[in-house]
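Q: My questions all concern the structure below.
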Amino acid sequence: MEAPGLAQAAAAESDSRKVAEETPDGAPALCPSPEALSPEPPVYSLQDFDTLATVGTGTFGRVHLVKEKTAKHFFALKVMSIPDVIRLKQEQHVHNEKSVLKEVSHPFLIRLFWTWHDERFLYMLMEYVPGGELFSYLRNRGRFSSTTGLFYSAEIICAIEYLHSKEIVYRDLKPENILLDRDGHIKLTDFGFAKKLVDRTWTLCGTPEYLAPEVIQSKGHGRAVDWWALGILIFEMLSGFPPFFDDNPFGIYQKILAGKIDFPRHLDFHVKDLIKKLLVVDRTRRLGNMKNGANDVKHHRWFRSVDWEAVPQRKLKPPIVPKIAGDGDTSNFETYPENDWDTAAPVPQKDLEIFKNF
């Protein structure tokens, strides 16, 4: 399929959970971050690419695997339907995603190379991460061993710590938004709900099972929500299911606010202690959100075997190495039908004004 077909793609704005939270005193010491400032990004056009496959779908679009025609490099192209973005009032989230990704550079965060829009779609050209979603590996295995969960938790902590150092709250931590690269290291993706913190934010957004109590109660929220979500994620990785679940969101919210956690018997004492301290309803007492910030999490006994200098340098041995046949391999992603997703009507010029700098 030729690149003009790109201009018709619609992007995977992941069905995610969105969360925010509040800020602790004192700047945490960061995981040493091999952050290399990217050179000025190249300028592309849609005609530079061939569309090869759809690797994700979402509320108002798709993510495509594309191949640059000349250099033969592979990228992920996120294509969002402007009419759907406007209808769902997601304009600010789209701008947030672009601004956050332009600001960050970290081994465990997805890279953004180029953005564009026409009269129907918004486009974000990002690195292609061929290992697929952590969610798929968790679903296939049922649950992870303690050492496997420890590895992913350590890399995620370094990513969260880096974002918080830049006053950015991620608000969408979940297995579906964690990709594995060809070596098995993580890449956080989908920054549609990430937000630069000026003060507390009040938006209710996110997947019910991962929402922090302060989000549900509309008390304003900031960094602490990411540490809450980490507690949920660790529980889910090691158990195979989240700690708070119900048939409907209201039931989930009630259980979150009650804060009662039923641990599977196989979890060891230290990880249960860590999860309890991350899932403290009072955010002022939540691990990661107190005076020492992320250091309190990294120094917890469950992480006693982790070399925190080595983590962001990608020196820890990944427990899962994806099976990848080549750079453009899509076998680790779901297969999506190439249906009539590209039927969005052109948007009037006045409605495009909000996207003029995209």
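Yeah, the Cβs are placed from backbone N, Cα and C, and that goes for glycine too.
Where a substitution is noted, the model still shows the residue that was there originally.
According to Swiss-Prot, the feature active site, proton acceptor maps to Asp172. Residues annotated as ATP binding site in Swiss-Prot: Val55, Gly56, Thr57, Gly58, Thr59, Phe60, Gly61, Arg62, Val63, Lys78. Annotation source Swiss-Prot lists domain 'Protein kinase' at 49-303. The domain 'AGC-kinase C-terminal' annotation in Swiss-Prot covers 304-358. Swiss-Prot documents Lys78 to Arg as a published mutagenesis change and attaches the note Loss of function. For His93 to Gln, Swiss-Prot lists a mutagenesis experiment annotated as follows: Constitutive kinase activity; when associated with R-202. Annotation of the published mutagenesis Trp202 to Arg in Swiss-Prot: Constitutive kinase activity; when associated with Q-93; the original residue is retained in the structure shown. Under the heading of mutagenesis, Swiss-Prot lists Arg283 to Leu and annotates it as follows: Increases the affinity for PRKAR2A and PRKAR2B.
Describe each of these features in terms of where it is and what it packs against.
A: A sphere of 10 angstroms centred on the C-beta of Thr57 (ATP binding site) encloses 20 other C-beta atoms.
Across the domain 'AGC-kinase C-terminal' (304-358), DSSP helix (H, G, I), strand (E, B) and coil residues number 7 helix, 0 strand, 48 coil.
Cβ neighbour count for His93 (mutagenesis position): 19 (other Cβ atoms within 10 Å of its Cβ, all protein chains included).
The local packing around Arg283 (mutagenesis position), expressed as other Cβ atoms within 10 Å of its Cβ over all shown chains, amounts to 24. DSSP gives Arg283 (mutagenesis position) a helix state.
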Q: Distance check, please: Cα of Val63 (ATP binding site) against Cα of Lys78 (mutagenesis position), rounded to an integer number of angstrom.
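A: Distance (Cα to Cα, whole Å): 4 Å.
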Q: Let me spell it out: for each of the binding-site residues (Val55, Val63), count the other Cβ atoms within 10 Å of that residue's Cβ, using every protein chain shown. Which one has the most?
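A: Of Val55, Val63, the one with the most crowded Cβ is Val63.
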Q: Tell me the Cβ neighbour count for Gly61 (ATP binding site), meaning other Cβ atoms within 10 Å of its Cβ, over all protein chains shown.
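A: The answer is 27 other Cβ atoms.
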Q: Please report the three-state DSSP label of Asp172 (active site, proton acceptor).
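A: Reduced to three states, the DSSP call for Asp172 (active site, proton acceptor) is coil.
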Q: Averaged across the domain 'AGC-kinase C-terminal' (304-358), what pLDDT does the model get? Just tell me the whole number, please.
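A: Value for the domain 'AGC-kinase C-terminal' (304-358), mean pLDDT as a whole number: 92.
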